[in-house]
Amino acid sequence: MAFPLKDDLGRAKDCWGCPSDTPALSTCSNADIFRRINAMLDNSLDFTGVCTTPNTKGKCEHLQDYQDTEGPAASRMLFSTSHEPLPRGLPDTNDLCLGLQSLSLTGWDRPWSTQDSEAGGHSSTPTAAQSVFSMLNSPMGKPSPLGFLTFDPIGSDLMEKYPTPLLRSSRLDSRSILDSRSSSPSDSDTSGFSSGSDHLSDLISSLRISPPLPFLPLGGGVSRDPLKLGIGSRLDQDHAALAAATVSPLGITKGWPSTSVWPSWDLLDSAEDPFSIEREARLHRQAAAVNEATCTWSGQLPPRNYKNPVYSCKVFLGGVPWDITETGLINTFRVFGALSVEWPGKDGKHPRCPPKGNMPKGYVYLVFESEKSVRALLQACSQDLLSQDGLSEHYFKMSSRRMRCKEVQVIPWVLADSNFVRSPSQRLDPSKTVFVGALHGMLNAEALASIMNDLFGGVVYAGIDTDKHKYPIGSGRVTFNNQRSYLKAVSAAFVEIKTAKFTKKVQIDPYLEDSVCQVCNAQPGPFFCRDQVCFKYFCRSCWHWQHSMEILRHHRPLMRNQKSRDSS
């Protein structure tokens, strides 16, 4: 029985029974063990041609046997070369090749007796390596049946015998190879091989196995290791090209975490920081405060001409006396109608109480029960007309125990300012929509659309996000009619807006929707990578999988704001 490969002329080769430089399996010394295993498996293994040729000098005599590790022994068990389907539970060719790929160690393309020398030649079977690699295109996206046990990774005994730099800085994690998402019967705990007896496991562990077939050699000027560039994460050709241009052969071990050859699983299983992605996503929402603007818009905001405006029942009160209390506010404004008070820090445990012992931050929100109360309040205010912008500011005089006749600013919100449609017949495409954060309170939807259209062009819609009282929450959405304008806006990221009344830096991100992970297509994808190398949705495990690579580790996640807009 043999593993058929094809030589350069397309003819089948037997890498276990023919004289070659390829390391061979020491089957002759294991014949009795194989017969006992075959008997336990109802003689399902084909031993034709096996153990008929002794390991004579000049063929495979120089190979050293490796019998200290159980994992490689199991992953290189004999299997039938016939075209009949394998017995239930036995590993097939794909499974065995998975084990080969996981062992991408220096010198596996040469006999072990010549690992430390430069004389070892590379294998002459590149087509076999390519075919094996093609079967491993995406272990996460294309479930493959895995019918063998999860054995321990190569241990310290191998590191002591062969202390190569890669071994010293690496650790093979079998879970990354064996974590298939297939629902195949051969994956289940009741499959034939997975539920084998302890005696069978003992037989397997006692096998004397030589090194595996050459696979993905790291030497010889190879520019990159396909395994380490994210097998299973479905990096497309653009990603692979970027990785090939960034990772050099000499620095191939430096581009990965020193604790694991297969990326991400240490990070995934980290008990110290299970919510690191969420924390980074929350920090990104305040990124405008610490990042420089890439472009600036300056000018006049569009004039506002209202006919019978309808207001939100919620108004902003700025510049309130520092010693004001909730009782004092209600007593002052209840002449206009029933109301409640919302203090800053509404996300805390007591949103309707002044923070830190009646020490407000200088502003507060009033929520009236009727829109008519807001109209009455505005009529009682003095107005400062801002002729250059067509805006007017409302001020109301109030007093506290220690401050007499203090003017506070009243900022209402007209409901018509929440949405602006430039082309009513244009269909709004979420994939061409951006999220704009850190908006100034004086920016309405029309002004936002005008600014974004001046900068990037193609704006067909702008909307301001509001809470349950239909009052702005400081963010908005802008939809474009073409992909180029959309990508320009996303690439800009931070834009500074300068007007006669205020200067504000806003933050632009892709608009996020509920989506499945675009890598595994199996789990929800709440995390989005805005970097154009990725630019897709990820589940937690796929995010760690892809972004554990050094060239992608600087990417920051985005998440939809989980805080309900009805929280107030």
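Here the Cβ of each residue, glycine as well, is placed from N, Cα and C on the backbone.
The structure displayed is predicted, hence computed values, not measured ones.
According to Swiss-Prot, the mutagenesis experiment S174 to D carries this note: Stimulates premature CPE-dependent polyadenylation and translation in primary oocytes. Does not diminishes the interaction with cpsf and papd4/gld2.
Among the mutagenesis entries in Swiss-Prot is S248 to A, noted as: Abolishes degradation by the proteasome; when associated with A-138 and A-210.
Sequence annotations record features per position, and here Swiss-Prot assigns domain 'RRM 1' to 313-410.
For 432-513, the entry in Swiss-Prot reads domain 'RRM 2'. On the 0 to 100 pLDDT scale, the domain 'RRM 2' (432-513) averages 96 in the predicted structure.
The feature Zn(2+) 1 binding site is assigned by Swiss-Prot to C517, C520, C539, C542, with similarity to another entry given as support. With a 10 A radius on its CB, C520 (Zn(2+) 1 binding site) counts 21 other CB atoms from all the protein chains.
Annotation of the mutagenesis experiment C529 to A in Swiss-Prot: Abolishes RNA-binding. C529 (mutagenesis position) carries a strand DSSP state (E or B). Long-range C-beta contacts of C529 (mutagenesis position), restricted to its own chain and to partners at least six residues apart, with a cutoff below 8 Å, comprise F535, K536, F538, W543, H547, H555, R556, P557, L558.
The Cβ of H547 (mutagenesis position) has 26 other Cβ atoms within 10 Å, all protein chains considered. Under the heading Zn(2+) 2 binding site, Swiss-Prot lists C529, C534, H547, H555.
Annotation of the published mutagenesis H547 to A in Swiss-Prot: Abolishes RNA-binding; the original residue is retained in the structure shown. According to DSSP, H547 (mutagenesis position) is assigned to a helical segment.
The DSSP breakdown of the domain 'RRM 2' (432-513), given as helix, strand and coil counts, is 23 helix, 35 strand, 24 coil. You'll find the Cα of C542 (Zn(2+) 1 binding site) roughly 12 Å from the Cα of C534 (Zn(2+) 2 binding site). Packing around C517 (Zn(2+) 1 binding site) is summarised by its Cβ count: 22 other Cβ atoms lie within 10 angstroms of its Cβ, all protein chains included. In this structure, the C-alpha atom of C520 (Zn(2+) 1 binding site) lies 14 angstrom from that of C534 (Zn(2+) 2 binding site). It is 12 Å from the Cα atom of C517 (Zn(2+) 1 binding site) to that of C534 (Zn(2+) 2 binding site).
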